[in-house]
Amino acid sequence: MPEEMDKPLISLHLVDSDSSLAKVPDEAPKVGILGSGDFARSLATRLVGSGFKVVVGSRNPKRTARLFPSAAQVTFQEEAVSSPEVIFVAVFREHYSSLCSLSDQLAGKILVDVSNPTEQEHLQHRESNAEYLASLFPTCTVVKAFNVISAWTLQAGPRDGNRQVPICGDQPEAKRAVSEMALAMGFMPVDMGSLASAWEVEAMPLRLLPAWKVPTLLALGLFVCFYAYNFVRDVLQPYVQESQNKFFKLPVSVVNTTLPCVAYVLLSLVYLPGVLAAALQLRRGTKYQRFPDWLDHWLQHRKQIGLLSFFCAALHALYSFCLPLRRAHRYDLVNLAVKQVLANKSHLWVEEEVWRMEIYLSLGVLALGTLSLLAVTSLPSIANSLNWREFSFVQSSLGFVALVLSTLHTLTYGWTRAFEESRYKFYLPPTFTLTLLVPCVVILAKALFLLPCISRRLARIRRGWERESTIKFTLPTDHALAEKTSHV
C-alpha cells in the first residue's frame, strides 16, 4: 500500500516530454505550493506549463521530489514560503494548524485555499475552510479558489473539464492577482464576492446533480406506478382468474410496456407548465406578477424531465428490438403455427392489423427521432450555437410536434382496444388510456391558445400590456413577429 501511494498521479514522462511543460526561466513569476498530494502535483504541473516558477513546500522533500515535474523546485516548507507572494495551501483543514509555525514568514502574503470539506464536515462547521484559515493567519490575505477544479481537470487544462473557477476574498487586489493566474492557466475566473461566500463555494463540489433529484424521483414514481398497474393486468390477472403462470413477463415484457407510458407522460409534463403559465398570465392580465413557487420550479426542471423522457423512449426502442430474441416469443410462433395447421388455414392475414402495426411503428420512429433532436439541442455546446429563435423553435415547436406524434402513436397502438370489454382486466382500463389524459389536455390547451382572440391577448401581455393599465398599447403590424418574441 505505501508503494502505491507513492506513485505519481501524473506521469513524469509525459511532463518532461511535453514541450508546453518545459522548464521556465528564472524571471518567471514565482508561486508557492504547500502540500504534496495529488491536487498539489496537478497544480504544479499546470502552473509550470503556464509559465510560472513553482516552489513546493513539503515535510519530506526527498521522498516527494520525484513525484513533481522536474521544473518545479521541491524543498522544505520554510524555504518554499520565503520568496513567493502567492502561496497555494493544498492541505486538508485538520492540517492547517501544522502551518502555524510559518506565520511569521507568511505575513503579508496571499494564501489561496483550495481545500474542500466532506459533506459531514460542511454541515458540522459553521465557518468555511477559508475563513478558518484566515482566522489562523490574520496577517495574511486569504482567497478561496480552484476548489471546484479536479486534479484531472488541472492536468488536462482548458482542453477538458469545466473552465470556470469561482474566486472569493476580502481584498480586491488579491482576487485580481489570483484571477490573472487563473486566466494564465486557461481557466475563467468568476468573482463570487467576499470571503463570507466561501461556505457556498465549498458547497459546490458536494452537490450531486441537484437539478435532477425531483425529475428523477418523478420518473421513478411514474415507473413504479405503471409497472405495478401492468403487473396486475398482465401477470396477476391471468394467474388468479385463468391459472396461467406469466411471471416470466416481469423482466422484459412488463418493463417494455411501462417505459413508453413513463416517457409519454414525462413528455407531456414538459409542456404542461407552459400551458399553466399562459393561463395564469391570461387570468391575471399581466406578466409582472411572479408565478407560484411550485410552478416556477416546474418550469426550471423542464429540461431534465424532457431528457428523462427521451431516455425512457430510447430504452423502450431497445427493449422492443429485444422482444423477438426471447425464448417465449419463439414458443409463441411455434404454437401459432401449430394452431394454424390444426385449423387447416394456409393463409393468415388481417389487413386491419397489418396497417395498424405499420402506422404506429412509423409514428413511433418519427416521435423518437424528433425527441433525439430535442435531446441533442439541449447540450450546452449545441444550445450556445443557436440564437433564441432557433432554440425556441426546436424546443417549443418541434417538442410539441413530438408530443403530437407520440399521441398518434399511442392512439394507433390502442386502436379499438379501449372499447373492447375483454381488455378491462380486473375492471382496469388498458394502460394506454391512462397515459392519454395529460397529453390530450396539453394539446387541446395549445390549440385553444392558437385562437386569434386568445393568442393576440397573450402576445400583448407578454410584450408588457396590463389589463388594469390606462396606457394604450397596440401590437406591431407584423403580428407573427410579435408572437415569436416570447415563449413560455
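Easy rule for this one: first residue shown is 1, then count along the chain.
Positions of Cβ are set from backbone N, Cα and C atoms, glycine also.
Heads up, this one's the original sequence, none of the swaps are in it.
Around the Cβ of ASP38 (NADP(+) binding site), the number of neighbouring Cβ atoms within 10 Å comes to 18. Swiss-Prot lists 36-39, 58-59, 91-98, ASN116, ALA151 with the feature NADP(+) binding site.
Summarising the environment of GLN281 (mutagenesis position), the number of other Cβ atoms within 10 Å of its Cβ, over all protein chains shown, is 19. Per Swiss-Prot, FAD binding site is recorded for TRP152, ASP160, GLN281, ARG302, LYS303, SER378, GLN395.
Other C-beta atoms found within 10 angstroms of the C-beta of TYR229 (mutagenesis position) number 18, with every protein chain shown included. For the mutagenesis of TYR229 to Ala, Swiss-Prot gives this note: 2.5-fold increase in Km for Fe(+3). The structure shown keeps the original residue.
Under its mutagenesis annotations, Swiss-Prot gives TYR229 to Phe the following note: 3-fold increase in Km for Fe(+3). 5-fold increase in Km for Fe(+3); when associated with F-319.
Taken from Swiss-Prot, the feature domain 'Ferric oxidoreductase' covers 259-407.
Under mutagenesis, Swiss-Prot gives GLN281 to Ala with this note: Loss of ferric-chelate reductase activity.
Around the Cβ of LYS287 (mutagenesis position), the number of neighbouring Cβ atoms within 10 Å comes to 19. In Swiss-Prot, a mutagenesis experiment is listed as LYS287 to Ala, annotated with the note Loss of ferric-chelate reductase activity.
The secondary structure of LEU295 (mutagenesis position), as reduced to three states from DSSP, is helical. Just so you know, the Cβ of LEU295 (mutagenesis position) picks up 14 other Cβ atoms within 10 Å once every protein chain is counted. Here the residue is the original one, while Swiss-Prot reports the published mutagenesis LEU295 to Ala with the comment Loss of ferric-chelate reductase activity.
Listed in Swiss-Prot as a mutagenesis experiment, TRP298 to Ala is described as follows: 2.5-fold increase in Km for FAD. The 10 Å shell around the Cβ of TRP298 (mutagenesis position) contains 21 further Cβ atoms across the protein chains shown.
Note: ARG302 (mutagenesis position) has non-local neighbours VAL270, PRO273, GLY274, i.e. same-chain residues 6+ apart with C-beta under 8 A of its own C-beta. What Swiss-Prot says about the mutagenesis result for ARG302 to Ala is this: 3-fold increase in Km for FAD.
Cβ neighbours within 10 Å of LYS303 (mutagenesis position), excluding its own Cβ and spanning all shown chains: 17. Following the DSSP three-state reduction, the secondary structure of LYS303 (mutagenesis position) is helix. Listed in Swiss-Prot as a mutagenesis experiment, LYS303 to Glu is described as follows: 5-fold increase in Km for FAD.
Mutagenesis annotation in Swiss-Prot: LYS303 to Ala, described as 3-fold increase in Km for FAD; the structure shown retains the original residue.
Positions annotated as heme b binding site by Swiss-Prot, on the basis of experimental evidence: HIS316, HIS409. Long-range C-beta contacts of HIS409 (mutagenesis position), restricted to its own chain and to partners at least six residues apart, with a cutoff below 8 Å, comprise TYR360, LEU363, GLY364, ALA367.
Secondary structure at TYR319 (mutagenesis position), taken from DSSP and collapsed to helix, strand or coil, is helix. Here Swiss-Prot describes TYR319 to Phe as a published mutagenesis experiment; the accompanying note says: 3-fold increase in Km for Fe(+3). 5-fold increase in Km for Fe(+3); when associated with F-229.
All chains included, 11 other C-beta atoms sit within 10 angstroms of the C-beta of TRP388 (mutagenesis position). Mutagenesis annotation in Swiss-Prot: TRP388 to Ala, described as 3-fold increase in Km for FAD; the structure shown retains the original residue.
Among the sequence features in Swiss-Prot, the mutagenesis site GLU390 to Ala is noted as follows: 5-fold increase in Km for FAD. In the structure as shown, the Cβ atom of GLU390 (mutagenesis position) sits within 10 Å of 12 other Cβ atoms.
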For the domain 'Ferric oxidoreductase' (259-407), the number of residues DSSP places in helix, strand and coil: 125 helix, 0 strand, 24 coil
Least Cβ-crowded entry, counting other Cβ within 10 Å, from the binding-site residues listed as SER36, SER58, SER97, ASN116, SER378: SER97
Among ARG93, TRP152, GLN395, the one of these recorded positions whose Cβ has the fewest neighbouring Cβ atoms within 10 Å: TRP152
TRP152 (FAD binding site) versus SER97 (NADP(+) binding site) - Cα distance in angstrom: 28
Among HIS95, HIS316 [binding-site residues], residue with fewest other Cβ within 10 Å: HIS95
Average model confidence [pLDDT] within the domain 'Ferric oxidoreductase' (259-407): 93
C-alpha spacing of LYS287 (mutagenesis position) relative to GLN395 (mutagenesis position), in angstrom: 22
